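Listed in Swiss-Prot as a mutagenesis experiment, C34 to S is described as follows: Loss of activity; when associated with Q-36. Under the heading of mutagenesis, Swiss-Prot lists H36 to Q and annotates it as follows: Loss of activity; when associated with S-34. Under its mutagenesis annotations, Swiss-Prot gives D56 to V the following note: Loss of activity.
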Amino acid sequence: MGYDVTRFQGDVDEDLICPICSGVLEEPVQAPHCEHAFCNACITQWFSQQQTCPVDRSVVTVAHLRPVPRIMRNMLSKLQIACDNAVFGCSAVVRLDNLMSHLSDCEHNPKRPVTCEQGCGLEMPKDELPNHNCIKHLRSVVQQQQTRIAELEKTSAEHKHQLAEQKRDIQLLKAYMRAIRSVNPNLQNLEETIEYNEILEWVNSLQPARVTRWGGMISTPDAVLQAVIKRSLVESGCPASIVNELIENAHERSWPQGLATLETRQMNRRYYENYVAKRIPGKQAVVVMACENQHMGDDMVQEPGLVMIFAHGVEEI
């Protein structure tokens, strides 16, 4: 449908008026033979009833329509039109070709996006702001989040159940292998290979770490701290066969000779940067696995590995 003629300043050339809606042409198209021009929406609707020109009744179809000449487009673009939002207080009069850009920024546009400044920060059309209720919106947001959290908790529980079943299957398999090892001693090597590969897979899944404050090492962690680190090891996928050994090796009483006392640690501190360390997820702690630190002397590593806990200074590389 065309633009209302009363919105324009001055007289509008009759050649720019749509014969169907009697408004100023909007998205104009032209019949090629008779050269009559119409709004695109108007003529499309007309053709749904009959395939003729509304003015002279000559045969015309949608396929025949063409854009109007440039001179007509230029005449239309120069027309001065009042803003669509005049009824809402906008007094702007702009060129027709600038109307859309003006509408997108017009402060009187009732559909212009605005942000609630009462606390919830919701973006909404301007005309909805007077009836907006922050509490109602936030309640809806909380409900959506609670629903999402419930879905995630359900998924997490399912994954934990699957993981527990897999771990149980692995333990049963290991128990089976130990049971038949007496029948075939060669299975000892097979079991050791499987466990070693399992350890390597876990170690490779951890993020490499750098310790920036070796002086913050906690060499005598209490039972509570050890339990926290053990839980993180288990959650990271640490093989059950070495979890307890690693936690035992978190205390200086189980450390190798080069780390056994404060004095020896100070003497050997220059070697610390040579350690290949992996971060225990979410903790200020690292594991120094023997399989990754064969370049270190026997007095600096321990089978299957060391757990070093720090007050601060552990960074992922």
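Every residue gets a Cβ built from N, Cα and C, even glycine.
The Cβ of H36 (mutagenesis position) lies under 8 Å from the Cβ of P19, Q30, C53, P54, V55, D56, each on the same chain and at least six residues away in sequence. Listed in sequence order, C53, V55, D56, S58, V60 are the same-chain residues at least 6 apart in sequence whose CB falls under 8 Å from the CB of C34 (mutagenesis position). A 10 Å cutoff on Cβ-Cβ distances gives D56 (mutagenesis position) a total of 11 other Cβ atoms nearby, all chains included.
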